[in-house]
Structure formats: C-alpha cells, structure tokens
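*Asks:* Let me give you the structure first, and then I'll get to my questions.
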Amino acid sequence: MSRKWLYSTNHKDIGTLYFIFGIWSGMVGTSLSLLIRAELGNPGSLIGDDQIYNTIVTAHAFIMIFFMVMPIMIGGFGNWLVPLMLGAPDMAFPRMNNMSFWLLPPSLTLLISSSIVENGAGTGWTVYPPLSSNIAHGGSSVDLAIFSLHLAGITSILGAINFITTIINMRINGMSFDQMPLFVWSVGITALLLLLSLPVLAGAFTMLTTDRNLNTSFFDPAGGEILFYIQHLFWFFGHPEVYILILPGFGMISMLFHKKEEKKKHFGSLGMIYAMMAIGLLGFVVWAHHMFTVGMDIDTRAYFTSATMIIAVPTGIKIFSWLATLHGTQINYSPSILWSLGFVFLFTVGGLTGVVLANPSIDIALHDTYYVVAHFHYVLSMGAVFAIIAGFIHWYPLFTGLSLNPYFLKIQFFTMFIGVNLTFFPQHFLGLAGMPRRYSDYPDAYISWNIISSLGSYISLLAVMLILIIIWESMINQRMILFSLNLTSSMEWYKSKLPPAEHSYNELPILSNF
C-alpha cells in the first residue's frame, strides 16, 4: 500500500495525492482566514499581538496560493485530466511527477515551522525589505518561509516542464494543437507562465537570503542599492502568478459549459485559445501596476495603466464566449453549472474593480486598503475557488466512480454564494472609506461593515463544512456510477469503467477527422 502511494508513477494516483494535500491545506488556510475575521469582527484586540496577526495573514496567503489553489488546479486536475484528454498513457516524466508532489509536504512543513519558531514571518506575502530584513525580522522565521517557497517553486517548475513536454509530445496521432481541449490549453499556458516567472522569484528570494545572512546589500540602501528593486522582481513573478491561479479555472469552466449544456463544441474555441495566450503574454508586462505608490514617472504610469486595461479585452472575449456558448440552450441548473455561472458573474465583478485600480490616481488613494483585498478575493476566492468546486463536482464521478448528492450540493452552493459575497462585498466600502490592509484594529467608524464581513466568513465556514460532509456521505454510501452521461466528444469519459483502470488505455485511441 505504501509503495502504491510513496513510489507512484501513475498520473491518476499522483493527481489524487495532490487533491488530498490541497484540500487539507485549504482547511488550514480557511482556519487562518477565520482567525483574521474573528480579530476584525470587533474593534479592539482579540489576539493581542500584532506580530502574530501579521504572521497569520502571511501564512493564510501563502497556504491558499501555493498549497491549495496551485496543487488542486495544476497538480490535481492537471495530472488527472491532461493525459486522459490527450489520449496519452501517462505523463512524459512519471517519476519526476512523483518527486514534484513529494516536495510539497516538506515545503508546507517549513512554512508552518516559520510561523511557530521565533516571532513568525509577519511580512505579508510580498516579503518586502526592510520589514523582511534581519533588522526587523531577526531569527530564522523569514529564512524558513523563503526556503519553503524555494521548494514550492521547484515543485511548480518540475510540474511545468512535465506538462509542456506531455502536451507537445504525447498527443494521439491526428490531434493537432487546435483540436486539444481548452483545459489542456489552459494548463499548457499556465505551465509556460510558471516556467518563465518562478526563476525570477527564486533569484529575488536568494538575494534577500544573502542580504539577511551573508551581509550582502542587494536591497539595502546603505549599500547604495534601490530599496524597491525587489518589488520589481517580486511583482514580475507576482502578477503572472495570479494568472497562473486563474487560467486552469478558465479551462475548466469552458469544458463545463459545453459538456453540461450538451454542445458539440464551445463557441469561438480558437478565439478562446488566442485569448488565453494574450492574457498569458500581457500578464508579464503589467507588473508595476502593483507599485503605483512608489513614485513613478508619468509616462511609466500611463504605460502600465494602458497595458493593464488591455488585459480586459481578451478576458472580455472569454466571458462573452462563455455567454455565447450558453445562448440558446435550456440551461440545466446542475450543481456544476451553478458554480460555473457563479464564477462568470463574480469573476466579472472582480475584473471590474481591477479596471478601477488600474488608474494610478485612484490606486494611490485605494492602494493597501480593503478595496484591493475585496478585488483580489473576488477574483481568487470566488473565481479560482468556484472553478475548483465546479470542476471537482463535474469530474468527481470520473475520479471515484461515485456520485454526489445534487440536492445537498445545491444547498451548499447557495450557502457558499451568500457567505463569500457577504464577506467580501462590504470590504469595497471599507476600502473606499480608507480602512488599510494588514492592521489588526480599526477606528469605530468601520465597525458595521466589519461585523457583516465577519458574519459572512462564518457562513462560508458552514459551506466548507457542508461540502466535506457531502463528499464523506458519497464515499460512505458508495453510490456507483452505472454509465456516463457525457458526450463521447470528451475523451476522458471514453472508458465505460469509472474510475479508469491503472492503465487508462489498453491501446492508444485513434482520432478520426470527419
């Protein structure tokens, strides 16, 4: 048994490991977010120590991004579905695939260790010096966090190499690039983004480590360096990273809309591919919109504003293509379609607040306020997470051979929908009123919206517990899937046996072009 999991080279087993790891990390991250909302539910102090509060905020961000969304989307769905959708026997490098999973638990262990030794890493996920330098954060906490991110980065780079090689070399005969499913495209583009952006982060963090431990002065003004040089390096990684988090979600939502609505093809499939490529490319040239407040030249600001707004064009193409795919169908409100519709609506809201923040004069007022928190949580907490749950419900019968209870799933969807909106919508008002991020206390004027926001987080907690109960119920009752209701145009459902056998295909499939 232990050999099956520890030494596995099977993409389905490794994908399952990623899912288990991601769900567990997601529960840790959710617990941390509830601590944050408990602290902010009322003015005054609950935790009592702001360093601990900042450590919780930092750990919440890192865990949700690197140990929940990325392992589930790229590691879980990517490993399970890409080989099946390509008709490949497995991934290109199965043993490397196993290694890239088993580097993640040590990485998470290091991150949690960084929070519980010394004073914890209370730097925020951006890890800016001088706060992250050895003056403000002496001791080993920040070093442990950096080492943890190095490991997570190695994991992602290895995974990216594996996906790119698999997609280029292991398609079945006759499958051209434009015939690949949109989810495979989205994972491929995501892998390319990871491969290009993570080395920059590794370089920045290595320089920060030597500044802290080896007396160099890469980011130290005393050594004649520019302090915000690290911000350029960090955000050159950090902005593509947010597209890395959402692109596989785009692919999943595209698959869901045309499979669940029984369309043979998605509307504007080629346009969707080009839109994802454009988003990936533009994601690399807009990083400084996170840094409007460092004091930039007017021409630089004009460039980053326009470039940021241009990203809205391919994103708009995707949203209207999804709506066009739905057009003319009798919408079947199955749980996964509810999540997908929720994704489209809430992701659009998050995107619109992003266009607001792209304007430097507005951003200077709103930078580091709760308006920014609301913006990126609409995109991540209601974009990435909704896509994950939609995909999980849709492909759960493929992964397990079991069915979930659709009635409970609908109750859970509406609970979660109300919970997340009640949590994050009021934060727009708090931000416009000037409440800053990363503070554990606030003036009494902000109390009403904070109480509502914290109430929403408790409802979201109930929803998370509900979906865990629904999955547990399905596994206890073992309601087997007798036959797949999906069209044969989707190759992952091709086998009559669910879940697929250890070797997916006895012989490689043939693609017929009519």
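Placed from the backbone N, Cα and C atoms, the Cβ positions cover glycine too.
From Swiss-Prot, here are the annotated features:
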{"type": "BINDING", "residues": "Glu39, Gly44", "note": "Ca(2+) binding site"}
{"type": "VARIANT", "residues": "Thr155 to Ser", "note": "In haplotype 2"}
{"type": "VARIANT", "residues": "Thr206 to Ala", "note": "In haplotype 2"}
{"type": "BINDING", "residues": "His239, His289, His290", "note": "Cu cation binding site"}
{"type": "BINDING", "residues": "Tyr243", "note": "O2 binding site"}
{"type": "BINDING", "residues": "His375", "note": "heme a3 binding site"}
{"type": "VARIANT", "residues": "Met491 to Ile", "note": "In haplotype 2"}
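Neighbours and distances for these, please.
*Replies:* Following the DSSP three-state reduction, the secondary structure of Gly44 (Ca(2+) binding site) is coil. Under a cutoff of 8 A between CB atoms, and with a sequence separation of 6+ in the same chain, the neighbours of Gly44 (Ca(2+) binding site) are Asp441.
In the shown protein chains, 25 other C-beta atoms lie within 10 A of the C-beta of Thr155 (variant position).
The Cβ neighbour count for Thr206 (variant position), using a 10 Å radius and every protein chain shown, is 13.
Counting every protein chain shown, 22 other Cβ atoms lie within 10 Å of the Cβ of His289 (Cu cation binding site).
Less than 8 angstroms from the CB of Tyr243 (O2 binding site) sit Thr190, Leu193, Ile279, Gly280, Gly283, each of them six or more residues away in the same chain. The secondary structure of Tyr243 (O2 binding site), as reduced to three states from DSSP, is helical.
Secondary structure at His375 (heme a3 binding site), taken from DSSP and collapsed to helix, strand or coil, is helix.
Spatially close to Met491 (variant position) yet at least six residues away along the chain are Leu84, Met85, Leu86, Gly87, Pro181, Pro509, judged by Cβ distances under 8 angstroms.
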*Asks:* Just to verify a number: CA distance, His239 (Cu cation binding site) to Thr155 (variant position), in angstrom, no decimals.
*Replies:* 19
*Asks:* When the Cα-Cα distance from Thr155 (variant position) is computed for each of the binding-site residues Glu39, His290, His375, which gives the smallest value?
*Replies:* His290
*Asks:* Which of the binding-site residues Glu39, His289, His290, His375 has its Cα closest in space to the Cα of Thr206 (variant position)?
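*Replies:* Considering only the listed binding-site residues, the nearest one is His290.
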*Asks:* Which residues of the same chain, at least 6 positions away in sequence, have a Cβ lying under 8 Å from the Cβ of His375 (heme a3 binding site)?
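*Replies:* When sequence neighbours closer than 6 are ignored, His375 (heme a3 binding site) has Gly350, Thr353, Gly354, Val356, Leu357 within Cβ distance under 8 Å.
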